[in-house]
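The next block holds one structure in the form of structure tokens; read it before the comments.
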Amino acid sequence: MAIVAQGVSTILTTFQKTFKGLLPLIILVAYTLLGAWIFWMIEGENEREMLIEQQKERDELIRRTVYKINQLQIKRQRRLMTAEEEYNRTAKVLTTFQETLGIVPADMDKDIHWTFLGSIFYCMTVYTTIGYGNIVPGTGWGRFATILYAFIGIPLTVLSLYCLGSLFAKGCKMLWRFFLKSTRVVSKDLSNKISEAADNIEEGTTAITPSAEKTENNDDDLLSFPISGLLLITVIWVIFCAVLFTFLEEWDFGTSLYFTLISFTTIGFGDILPSDYDFMPIVGVLLLIGLSLVSTVMTLIQQQIEALASGMKDNIDQEYARALNEAREDGEVDEHVDPEEDPENNKKSFDAVISRMNWSKRGLYYLLPDSQKKELAKQSEKKMGRKSIKIQTDNDLLETLIREEILKAELNNEMHKYTAPRSSHQPKLVYSDVREKEVPIEVVRVEHFNHGNEDYLEHDI
């Protein structure tokens, strides 16, 4: 029972996390249906009335035109044909002329755009910012509703695309881990982790917990996933959509591919459009998935560039250390120059070090952002002045420790352990074993010893 309960709990937890991740997408779907109903109610009847009115105007125009032409023909033919025959012939000529111009009678089944399915497609073109232009509001209220709908829908779409991209990224990481496991590919930093764990055990420190390692690996898995694989998936999806459109719209493959790419990049010229509005929701779903793929790929490319820049900085820093040593050996860099006192000389030294790097490392350096270049220059200043600062700090610290050691010996009456007998005219030398070194200094206080009262003046040697 415990195993069953644990399994049910795991399933519920997974479902809860998945539902939480899909919640913005569910809200977006509901928002789409709500917007479709609103625009359908606002624009649907208006469009129908406009089409009916246009058809009436066309019919009236044709009737008047035919009548006038008929009257003219009657007068010209001098009653060689009946009026009905002349009317029919003239109407036929005008109808042919009208069809040649592309003016055809309105089809209430095909020419209606503001159906519920068409309204869904319109909502998708609004909040994805594609905007083909084939469906537009014709009323003031419709335009006002479009503006409000876009203000809410566009941020919601961005959030939904982010959630879809995150789910897609998780799927990529699962496939990548499965690939590594099935091919028994060992991570390149496994040996480093083993060494670190061994060092931690030897030093008595706490090793990294499996949960911490799992969290770190989950964060790095997506960056380690080859970006070429994601690009390949995106290309496959684009080709799939293009092939699907060739069957839905009877387009050639070039036209379908053009429409797909124009849509996925949210350019949306509107010159190529689906003709069957019953398939509009399917087109919208395909475009939404394509946009999420494009968004994911662009985000991952940015993360890959940032990771590459970080790796470049580490490589350049190592190369800098090697080039700095070579420059110092050749005398191009002065070891004792304080960069704060002579920044101009430090700049020349830094340029000399950069010039000694190989062309690939030097190229990576020039590709770094300005902020990281400045950081590397600051590291250069620290390295250039590190030796003199280190020597200065060591001397001061050593002197302080020696004086503390002498004071302790004085308080414990153990000065005889550190003193060496000298003649009366020679200064008394005191030795300290601080840091396993014997550093002589002259006594600066008045010392009293068992063999007599003698005064000694001290000063540093």
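Even glycines carry a Cβ here, placed using N, Cα and C.
Original residues only.
Quoted from Swiss-Prot, the note on the mutagenesis of GLY140 to Glu is: In sa589; defects in locomotion. Non-local neighbourhood of GLY140 (mutagenesis position): empty, since no residue in the same chain at least six residues away has a C-beta under 8 Å from its C-beta. For the recorded site, GLY140 (mutagenesis position), the DSSP three-state label reads helix.
GLY165 (mutagenesis position) falls within a helix when secondary structure is assigned with DSSP. Neighbour count (other Cβ atoms within 10 Å of the Cβ, all protein chains): 20 for GLY165 (mutagenesis position). For the mutagenesis result GLY165 to Asp, the note given in Swiss-Prot is In e1913; homozygotes are embryonic lethal, heterozygotes exhibit defects in locomotion.
The number of other CB atoms found within 10 A of the CB of MET280 (mutagenesis position), across every protein chain shown, is 22. Annotation of the published mutagenesis MET280 to Ile in Swiss-Prot: In cn110; temperature sensitive defects in locomotion; the original residue is retained in the structure shown.
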Structural state of MET280 (mutagenesis position), classified by DSSP into three states: helix
Given GLY165 (mutagenesis position) and MET280 (mutagenesis position), what distance in Å do their CA atoms have, once rounded to a whole number? 23
